[in-house]
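Pasting the relevant annotations from Swiss-Prot:
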ACT_SITE  Ser266  active site, nucleophile
BINDING   Glu177, Asp341  Ca(2+) binding site
VARIANT   Thr3 to Met  In strain: CA4098
VARIANT   Asp224 to Glu  In strain: CA4098
VARIANT   Ile232 to Lys  In strain: CA4098
Amino acid sequence: MKTKWLISVIILFVFIFPQNLVFAGEDKNEGVKVVRDNFGVPHLYAKNKKDLYEAYGYVMAKDRLFQLEMFRRGNEGTVSEIFGEDYLSKDEQSRRDGYSNKEIKKMIDGLDRQPKELIAKFAEGISRYVNEALKDPDDKLSKEFHEYQFLPQKWTSTDVVRVYMVSMTYFMDNHQELKNAEILAKLEHEYGTEVSRKMFDDLVWKNDPSAPTSIVSEGKPKRDSSSQSLQILSSAVIKASEKVGKERENFVQTSEELGLPLKIGSNAAIVGSEKSATGNALLFSGPQVGFVAPGFLYEVGLHAPGFDMEGSGFIGYPFIMFGANNHFALSATAGYGNVTDIFEEKLNAKNSSQYLYKGKWRDMEKRKESFTVKGDNGEKKTVEKIYYRTVHGPVISRDETNKVAYSKSWSFRGTEAQSMSAYMKANWAKNLKEFENAASEYTMSLNWYYADKKGDIAYYHVGRYPVRNSKIDERIPTPGTGEYEWKGFIPFKENPHVINPKNGYVVNWNNKPSKEWVNGEYSFYWGEDNRVQQYINGMEARGKVTLEDINEINYTASFAQLRANLFKQLLIDVLDKNKSTNGNYIYLIEKLEEWNNLKEDENKDGYYDAGIAAFFDEWWNNLHDKLFMDELGDFYGITKEITDHRYGASLAYKILNKESTNYKWVNVDQEKIIMESTNEVLAKLQSEKGLKAEKWRMPIKTMTFGEKSLIGIPHGYGSMTPIIEMNRGSENHYIEMTPTGPSGFNITPPGQIGFVKKDGTISDHYDDQLVMFAEWKFKPYLFNKKDINKAAKNVSALNMSK
């Protein structure tokens, strides 16, 4: 991959060829100056922050109003009013787990003055454009509003905060404790208590000391290998898990149809001055939130006296998550810390609306919600639902037959507005101390990254993490009777963090932050086989690195067959032991060693370049089935997400590598299983496709931006151009913090402007970054005024006093 050539070509194109500037709107010297670059990205210049944030909301609404409206409705639970009863269950879950307007307003009232004022101004900016659009709907309302025959509403601070809190809560939310309990209960029924617990401890380990970490430290923690404190749960947990699981599947499906972001992942890297080839700190961002058109991320430049920042953030958020200000670059990835607990509530046999807590029967809080639902005939009806809440949180399942209910607690509950404020403060910070102060106020589980002009870097696993009762196993639900409540929260200073690490860099792909840190029910995310090794390997293979080096590492990670990292060498070693018995084994060894472990298509012929990749894919699937299908039998389906997880297959590696496990998973030599899979797959490929690997090449898998439909029509009308599938960030920023400020390159596909005219015409910037993204080309990261003016295509002004 000729990344340096590609990067230089696009930057050369942007800066050498003159732009035809268009001056539009009011006098460009008044109000907020809006400079649109040649990719449609708005760079806002205001005389004060209030005007700046109002303009921020305005341009976002101008570019993405329909998307904003979908986010608002999706998060407040009013989608069924527009799209009918199929979306009522999604609305119900949004209301069940959400807050009332009164509760949100109370949180906003508790914020510091500046964040509170600027959130309000951001909302005013959105409403300003809504007012304009309602006066001129034919020109200023995008086609979707006309198509579905409804109008946007004005926004308030409550809407802005709700969009943030509900979407971020979903990223932190899970019901894995119920799923784990279901797995354990079914294993116990089949194998008995002793054997099932050994199996469970292998499937959902507490702490894997071999797991790669973002903070490199000496020594290893002790491995937790037994379930000495497993609490006894009701048999009703199986039914509850299945019910909640189906509800969540429906929620995910309908949310994706509406174009709401659900996928959360992300990778990032920061490099300090000692590891950087230029001596300047470097930062890479790769948020993974899915691929749709318009995208979930919105790029903008913000400029006011004493404040300059450029980057991207989620649509509807009044802050930048991936970018830089004058002093430092910042990024974030999902932390996957243990911030969600499920509590098993014991119900009163005489009154199922009461639950036992600290020796007394308590009444559940009861709340009625009304939904306006559009019928098939277009008429609207009112549907009323009753929701219950315990001291632990909303009731997500209630089994009156077994007198058990399950409620859900989030450690950050009630502090979401504070977290939004903390992110805004991080944007405004001028040094590491101020950034760290903002990080200390953030209560949801993320990883934050910092790289400044001095060459310093820092990493924080931010969030508010409970101190749980030591008698409780965090992997399954907690009895809600009051004896096992949280004892407080871990102090921020004890959260994993590092400043200027000795190895000179920090990388993360949602992996374990540090050796001692565990994440309860999601412990199987952090194992010995983990995808972050792609970034670690790339960094360790190089001395000092540049942004181009980091881009090459990201390219490798995006196309890697992740199982090849550990399992390919295991296969080669076993083949080498048996090569004298079959000449095909020598051939396989040669091809495996030649293979770069990537599933790429550099010659653009529609097939993966390496035929051996087809062999390895099929070998892995065959091998995985042999390891677990017989032992787990009927439970293979509910455990496959763990044993063949997208982050890694650690249990399989431990078995095949003959490491210690609690349960004996195979009764034959591991090498025999490896060879059986090899022989079966080799015979199949050679008989069906030919003797040599060149004949085994597979058609590439493709992806599109916006393949999920919105009631039969692509979300935002999508962009159906297929490109090769990549395990890559939804956008990428590569930033070098030079002594004079940030520079670098970035890409935010498919494009900046999601507005579609009433007649179906799309903007030139609807998907103009899509092909670039597919070809690993980038646009220059524009920060200083001189470069922005060179790339300017349109200049206008917004008068905030009107």
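A Cβ is built for glycine as well, from the same backbone N, Cα and C atoms used for every other residue.
Computed from a predicted structure; not experimentally measured.
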Going by Cα-Cα distance, which of the recorded positions (Glu177, Ser266, Asp341) sits nearest to Ile232 (variant position)?
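Nearest in space to Ile232 (variant position), counting only the recorded positions, is Glu177.
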Which residues of the same chain, at least 6 positions away in sequence, have a Cβ lying under 8 Å from the Cβ of Glu177 (Ca(2+) binding site)?
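Spatial neighbours, sequence-distant, of Glu177 (Ca(2+) binding site): Thr340, Asp341, Ile342, Arg475, Ile476, Pro477, Gly520, Glu521.
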In three-state terms from DSSP, label Glu177 (Ca(2+) binding site) for me.
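Where Glu177 (Ca(2+) binding site) sits, the three-state DSSP reduction gives helix.
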What three-state secondary structure does DSSP assign to Ile232 (variant position)?
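Looking at the DSSP assignment, Ile232 (variant position) belongs to neither helix nor strand, so coil.
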Tell me the Cβ contacts of Ser266 (active site, nucleophile) under 8 Å, same chain only and six or more apart in sequence, or just say none.
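In sequence order, the residues whose Cβ lies under 8 Å from that of Ser266 (active site, nucleophile) (at least 6 apart) are Ser285, Gly286, Pro287, Gln288, Val289, Ala332, Thr333, Ala334, Trp509, Asn510, Gly729.
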Taking the Cβ of Asp341 (Ca(2+) binding site) as centre, how many other Cβ atoms lie within 10 Å?
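Asp341 (Ca(2+) binding site): 24 neighbouring Cβ atoms within 10 Å.
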Reduce the DSSP letter at Ser266 (active site, nucleophile) to three states and note it down.
coil
What is the total of other Cβ atoms whose distance to the Cβ of Ile232 (variant position) is within 10 Å?
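By my count, 6.
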